[in-house]
Amino acid sequence: MESSGSSKVRWGQNRRLNFIDVRLQYDGRINRSDLMQFFDISAPQASADLGLYQQLAGDNLVYDTRQRIYLATPEFKPITKRSEATRYLNELQRLARGIVEPDESFVGYQPSTGVVVSPSRAIEADEVATLLRAIRDRVALRVRYQSMDAPEPQEWVLSPHALGFDGLRWHARAWCHARQVFRDFAIGRLDVLEHVFSAKPVDPLLDEGWNNEVTVSLVPHPGLTPSQRRVVMRDYGMVDGHCELRCRKAMLFYTLRHLNLESLAISDVPAQQHVVVENAEEVKQWMREDRDGLQHLRR
């Protein structure tokens with residue numbers, strides 16, 4: 001269901017089957033008008049889509065003649081990845097943040113939803129467009145950048161090759177021609193001044209921190225009770241008592257900071273730190289190898 005077909009018709013039909021699956025999974029019901037209103041299709045087309053879904057997963061739904069709707073059966077089993085809980089909850093978050101409009105989302109009934117708010121980053125569309133084109137065309141840029149290590153802005157010639165998100169802000173991953181190093185530059189702190197076509201192109205494959213991945217292994221805090229450890233393992237989706245997070249080496253500190261584990265210390269209060277880093281010595285070595293991690297990204 002997730003892969004698109006060879007034509008627009010096939011892709012559209014797959015999307016409508018996904019819609020049916022999601023609505024049955026979470027709303028427990030669907031009717032023709034749901035499909036007709038969301039996709040702007042005819043009643044015969046909606047009936048055909050519901051009929052096809054019945055052919056694919058007949059045990060998932062039953063028609064209630066009194067209510068004139070299809071109801072999910074107790075034996076319902078989703079047939080598409082769109083019905084996964086994580087994707088559904090992410091969609092609720094996007095709706096709550098206003099990233100998507102209700103008429104663009106497969107979510108039917110939307111419960112009252114609250115999300116942690118973050119400052120709105122002042123990033124200009126023109127700056128992002130310029131960075132994207134520089135990455136695509138392998139062109140260097142002269143920028144004015146305000147580092148947190150310097151009292152005043154400085155000008156640098158950068159060759160950006162990727163974008164990264166640390167959970168709060170977006171960064172441009174770029175080669176700094178003056179310092180001869182790959183670094184992260186917060187997009188909201190830079191102003192593009194001009195293109196520098198004379199700068200020597202830099203191969204992004206040389207950025208070992210970006211191209212190499214590392215694995216952080218998390219385990220329950222040793223001070224938790226057996227019952228607490230079990231619920232933490234379930235909450236984090238642990239297998240055999242631990243879960244593994246793979247990330248780019250250059251994103252390692254961001255990942256740890258996002259989990260409030262950047263110090264790698266084990267708290268004396270397990271209730272405040274549910275998990276600890278199992279391979280802390282490995283992580284320390286990776287952090288030492290990455291200059292940005294060693295400096296704790298103070299820029």
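Glycine residues also receive a Cβ, built from the backbone N, Cα and C atoms like all the rest.
Just so you know, the substitutions we noted aren't modelled in this structure.
Positions annotated as domain 'WYL' by Swiss-Prot: 120-200. Note: the domain 'WYL' (120-200) comprises 16 helix, 38 strand, 27 coil (DSSP; helix = H, G, I, strand = E, B).
Taken residue by residue with DSSP, ARG32 (mutagenesis position) is part of a helix. Swiss-Prot gives this note for the published mutagenesis ARG32 to Ala: No longer binds cognate promoter DNA.
Among the mutagenesis experiments that Swiss-Prot reports, SER147 to Glu or Lys is described with the note: No change in promoter DNA affinity.
For the mutagenesis of ARG179 to Ala, Swiss-Prot gives this note: No change in promoter DNA affinity. The structure shown keeps the original residue.
Neighbour count (other Cβ atoms within 10 Å of the Cβ, all protein chains): 23 for ARG183 (mutagenesis position). One mutagenesis experiment catalogued in Swiss-Prot, ARG183 to Ala, is accompanied by this note: No change in promoter DNA affinity.
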Given the mutagenesis positions ARG32, ARG179, ARG183, state which is nearest to SER147 (mutagenesis position) when distance is taken between Cα atoms.
ARG183
Looking at Cβ-Cβ distances, which residues of the chain lie under 8 angstroms from ARG179 (mutagenesis position) while being 6 or more apart from it?
TRP156
How many Å lie between the Cα of ARG183 (mutagenesis position) and the Cα of ARG32 (mutagenesis position)?
53
